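To start, the structure under review is shown below, and the notes come after it.
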Amino acid sequence: MNRGFFNMLGRRPFPAPTAMWRPRRRRQAAPMPARNGLASQIQQLTTAVSALVIGQATRPQPPRPRPPPRQKKQAPKQPPKPKKPKTQEKKKKQPAKPKPGKRQRMALKLEADRLFDVKNEDGDVIGHALAMEGKVMKPLHVKGTIDHPVLSKLKFTKSSAYDMEFAQLPVNMRSEAFTYTSEHPEGFYNWHHGAVQYSGGRFTIPRGVGGRGDSGRPIMDNSGRVVAIVLGGADEGTRTALSVVTWNSKGKTIKTTPEGTEEWSAAPLVTAMCLLGNVSFPCDRPPTCYTREPSRALDILEENVNHEAYDTLLNAILRCGSSGRSKRSVIDDFTLTSPYLGTCSYCHHTVPCFSPVKIEQVWDEADDNTIRIQTSAQFGYDQSGAASANKYRYMSLKQDHTVKEGTMDDIKISTSGPCRRLSYKGYFLLAKCPPGDSVTVSIVSSNSATSCTLARKIKPKFVGREKYDLPPVHGKKIPCTVYDRLKETTAGYITMHRPRPHAYTSYLEESSGKVYAKPPSGKNITYECKCGDYKTGTVSTRTEITGCTAIKQCVAYKSDQTKWVFNSPDLIRHDDHTAQGKLHLPFKLIPSTCMVPVAHAPNVIHGFKHISLQLDTDHLTLLTTRRLGANPEPTTEWIVGKTVRNFTVDRDGLEYIWGNHEPVRVYAQESAPGDPHGWPHEIVQHYYHRHPVYTILAVASATVAMMIGVTVAVLCACKARRECLTPYALAPNAVIPTSLALLCCVRSANAETFTETMSYLWSNSQPFFWVQLCIPLAAFIVLMRCCSCCLPFLVVAGAYLAKVDAYEHATTVPNVPQIPYKALVERAGYAPLNLEITVMSSEVLPSTNQEYITCKFTTVVPSPKIKCCGSLECQPAAHADYTCKVFGGVYPFMWGGAQCFCDSENSQMSEAYVELSADCASDHAQAIKVHTAAMKVGLRIVYGNTTSFLDVYVNGVTPGTSKDLKVIAGPISASFTPFDHKVVIHRGLVYNYDFPEYGAMKPGAFGDIQATSLTSKDLIASTDIRLLKPSAKNVHVPYTQASSGFEMWKNNSGRPLQETAPFGCKIAVNPLRAVDCSYGNIPISIDIPNAAFIRTSDAPLVSTVKCEVSECTYSADFGGMATLQYVSDREGQCPVHSHSSTATLQESTVHVLEKGAVTVHFSTASPQANFIVSLCGKKTTCNAECKPPADHIVSTPHKNDQEFQAAISKTSWSWLFALFGGASSLLIIGLMIFACSMMLTSTRR
């Protein structure tokens, strides 16, 4: 479906949009023909109801509400079962809903007779279908039937690529259909739930607006035209990004799917069943609730703690079947829990103590210096456990140890300074804190003050490439992760349990050698004693325990099993409730955007093959560079203050990134001082800067050659003089011109003629005579044989070519994105056809296999098991890195006193294991193995006046098609991939890293905790947990453990491939790929349709053409200008092409007259650009003497490579030839001969 759903409809003009204030249905009701059957009744009913309910607000009459009796009279006119709609309508009008806004009213009015419900077999609405532009369209993932007697019987065409299906709309319904538009500038649009914002190429809505069941709804502009159809949504924090179908200006359908999108079709309701003992019940309708039977309700939750519908059961247990708002406002999941006292390491920054605000854990994974704190107190609840926004509750340290409450103003949080509290819920606080070495939570009231300090280093954090202490007011927004301040979000679960009852010494009294159980007023307590025999009992008044003489022989406690507490190691696990519950961990770590500073842009000074960056910043800013060739040579440096950095730039280019600025790519031009067409010293100066080594070698060679030539000439002259004068030295007074004597000594030599040679062979070797004579005859015979064999082939080929539908053209295109390759297709009998192939994009797509994911782990230390006067035994457990150990001779002591009546026969079973961190979903790394890579390119092909875009795999096999065009590309000349065999992906960044294999964990190293996915149950780990013997002062579980290998890897991961990849590759993920790598050449075979060619008789015929270059600057841009003067037989379009790789023309086709001139622009990298240009097939040569460019550095890559024959100017060659064989050489030789003659003709006696 290359044209989407509207191939035929895109060419007709859109009908004029209907005005919003004039209801279209009422205006057209009179002239419409009467419809027969059920469809007509439904249409009339829909029109009437819409006019009464919605159109009332738009009528041009006084805004009086319609009397209720008239609405009731209209209701019975609905099809059978009138009572059911009545009750439904009454139910809808009972809640006091806010009045719909203007955008909602408009959407509702337009959707009234154009949008249809899609229902499943049970009659539930699961999505929508809409009538638009002569078609009825429905999302493919909405599996149901359109609630319309006619539309439900239509045959739909499916398109899985766009997740849509469509059918032709009946003719009598087309006038009521929507129209669509491809124009959607940034701003706000309308849909069923209000406003939709379009920005950055995405449609977004506030979170919580819209959801399942909204698939298929339209998004409309203010004119009522559809700009998009909603398919689903992806939660992105405070807003939801919509997955939509839109259309471009050519009518082609475009599907936009944000990452993490969920389809918004309403799933069929499946009743989940939960268990209580052997009895099953629907999870959303438990047999009891917490307010009625707290203990039994907790039993139900604990038994179904691992059920997939646990959240549904938890909500049902809390709601108790009540629909009143007062109930929902005070009942919360933390109503099931209670605060507790825990052992704090530093109370008031000094000594350990039992604290009501013991800090259990601190998370600091957010990028905005926000921390999440878990304590033993509860925030947002009053003393009774009801939700109260301005209160908190805590376990009192006083003798009664009851739950107390206070105002949230008493809660203070600090690190190295005060923190700002952002949100709170249950055991958790969310605060933004300055850096520090510890975290302190304090309760400061007028009566008392208590605090707890946890040693935890809070490091200053920043995102981006510039360090800052405080986020700027103005700057740039980049992706980051923050804690969601909404209390309703969940980051996972925390484990809860009902602890063993705490024994309080205050419940026992010793008097006169007797022990008494002394319960608080109106409370029951249970005592256990070992006074010879084991004794136990439950009393409500002061009672003597017979046989006991000391308090240490007994323990007494209150039994309350109606509350959960956090599974803290400071509490004792209950023997009867080993099952655990779980509650949601609030304040999820979510992706967001953070404001970061942007350093002052560098002052860039361009030089010859180098740039200087003058940098000035008042905070640490990162500067990274890499070369865009085969050897990237990446550099990284943090800079502060004023400084200058110099970098060499070559033809391949250099990329530098300064702070949070966008990457900048620069390329060196072959600019140089001097003039390649000037005097010798200017030529030497020019080439010395461009090619210093070769220039030095050439000048040195020329100098040496001249010195050798002069030296040899002088020596030869001396020797000739000596040799010639020697014979006359014996003849006294001889005067003879020596030059004449030398000339006489030279013998003449002439080659024999053909006749003399043949006569000699006939006389001396007749066989060779005949062989010599047969050579021309043999050549003639071979030539005739070849012609006789080729003639039938040429005849058959010519007949076959006349029948084919396409002409195949093969060429090789450089794999350099955005650089066009141009060719001229010359076909016998047809006019030349210009062909331009541009690699718009390229992707190296490796096949990958995810080995595992890893992230920061959380150590879970459950409440220990205590056995008084006995021993325990460890049992195996299905947890990652599970460690268990039993310690004997312990003396458990808590804030209520001793918990056992034995001194040393007690035992404690300590356990510990690890889990994925609650923030692992937002901060984890993928360990991936990379295998064979495939390559895909996006091509832009222009032939004649036709432009086509297509994607094709570069494997030499798989064809790519676009309309009548067929292309086969590859294989590429050189295989390349920037990825090693093992890579790690973390937050969109890719690292080549040799990670450990799955199952080969090492404590403190990358991969110390591994899972195949974030939701899998196959978690394995090795963190070297070692349990230690607890001390007697309090109940606790001491242990040691290796630090997180994931955190250590993050701090030493090095630079990602995005900054170090060769060939200028851009690395992307989801899927893993390398984009726009400039390397290699791609062979391409293209079948050009016959319709693209023009017969020679129909094309202009250029008889003469002449090229004159008016201006030429060799550079990366089109710096040359040439004028082609021509004579043609007719007016028309002519292809113009450069047949030399020395120059590339900017134009592909020009308009010619019968006689005239056209100007073309060309790009060359050579100072002497001599290239052949053809106009309508007529060729001529352009000779250009190009000047060096003024700009040393440019931002565009070169379009041509320099060739040897064009690298040296014609003037340089002239000077070089003149040096060795021109007039100067002749002059030197003449002078030498003259000198020799003078010496030889001189007389000596």
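Using the three backbone atoms N, Cα and C, a Cβ is placed for every residue, glycine included.
Here the original residues stay in place, and none of the substitutions has been built in.
These numbers come from a predicted model, not from an experiment.
The domain 'Peptidase S3' feature in Swiss-Prot is assigned to 114-264; the stated evidence is sequence analysis.
Under the heading active site, charge relay system, Swiss-Prot lists HIS141 (among others), citing experimental evidence as support. In the three-state DSSP reading, HIS141 (active site, charge relay system) counts as coil. The Cβ of HIS141 (active site, charge relay system) has 18 neighbouring Cβ atoms from other residues within 10 Å, across all protein chains displayed.
Annotation comment: Swiss-Prot describes ASP163 (among others) as active site, charge relay system, evidence class experimental evidence. All chains included, 20 other C-beta atoms sit within 10 angstroms of the C-beta of ASP163 (active site, charge relay system).
According to DSSP, SER215 (active site, charge relay system) is assigned to coil rather than to any helix or strand. Long-range C-beta contacts of SER215 (active site, charge relay system), restricted to its own chain and to partners at least six residues apart, with a cutoff below 8 Å, comprise ILE126, GLY127, HIS128, PRO139, HIS141, VAL142, VAL230, LEU231, GLY232, GLU263, TRP264, SER265. Residues or ranges marked as active site, charge relay system in Swiss-Prot (evidence: experimental evidence): SER215 (among others).
When other Cβ atoms within 10 Å of the Cβ of ASP333 (variant position) are tallied across all protein chains shown, the result is 21. Under its natural variant entries, Swiss-Prot includes ASP333 to Gly with the note: In strain: HRLP.
Around VAL351 (variant position), there are no C-beta neighbours below 8 angstroms that are at least 6 residues distant in the chain. What Swiss-Prot says about the natural variant VAL351 to Glu is this: In strain: AR339 and HRLP.
Under the three-state DSSP scheme, LYS398 (variant position) falls in the coil class. Among the natural variants in Swiss-Prot is LYS398 to Glu, noted as: In strain: AR339.
According to Swiss-Prot, the natural variant SER442 to Arg carries the annotation: Causes attenuation of the virus. Classification of SER442 (variant position) by DSSP places it within a strand. Neighbour list (SER442 (variant position), Cβ cut-off 8 Å, at least 6 residues apart, same chain): VAL357, ILE411, LYS412, ILE413, SER414, ALA449, THR450, SER451, CYS452.
Classification of ARG500 (variant position) by DSSP places it in coil, neither helical nor stranded. Proximity of ARG500 (variant position) to non-local residues of its own chain (separation of 6 or more, Cβ distance below 8 Å) is seen for LEU571, ILE572, ARG573, HIS574, ASP575, ILE866, GLN899, given in sequence order. One entry in Swiss-Prot concerns the natural variant ARG500 to Gly. Its note says: In strain: AR339.
Quoted from Swiss-Prot, the note attached to the natural variant LYS719 to Leu states: In strain: TE12.
Quoted from Swiss-Prot for the published mutagenesis CYS744 to Ala: Loss of palmitoylation.
Under mutagenesis, Swiss-Prot gives CYS745 to Ala with this note: Loss of palmitoylation.
Secondary structure at ASP919 (variant position), taken from DSSP and collapsed to helix, strand or coil, is coil. Less than 8 angstroms from the CB of ASP919 (variant position) sit TRP363, GLU365, THR481, ALA491, LEU589, CYS855, LYS856, each of them six or more residues away in the same chain. A natural variant is reported in Swiss-Prot for this position, ASP919 to Val, and the note states: In strain: HRLP.
Looking just at the domain 'Peptidase S3' (114-264), the mean pLDDT is 85.
Taking the Cα atom of each, ASP333 (variant position) and ASP163 (active site, charge relay system) are about 39 angstrom apart.
When secondary structure is read from DSSP and collapsed to three states, ASP333 (variant position) falls in the helix class.
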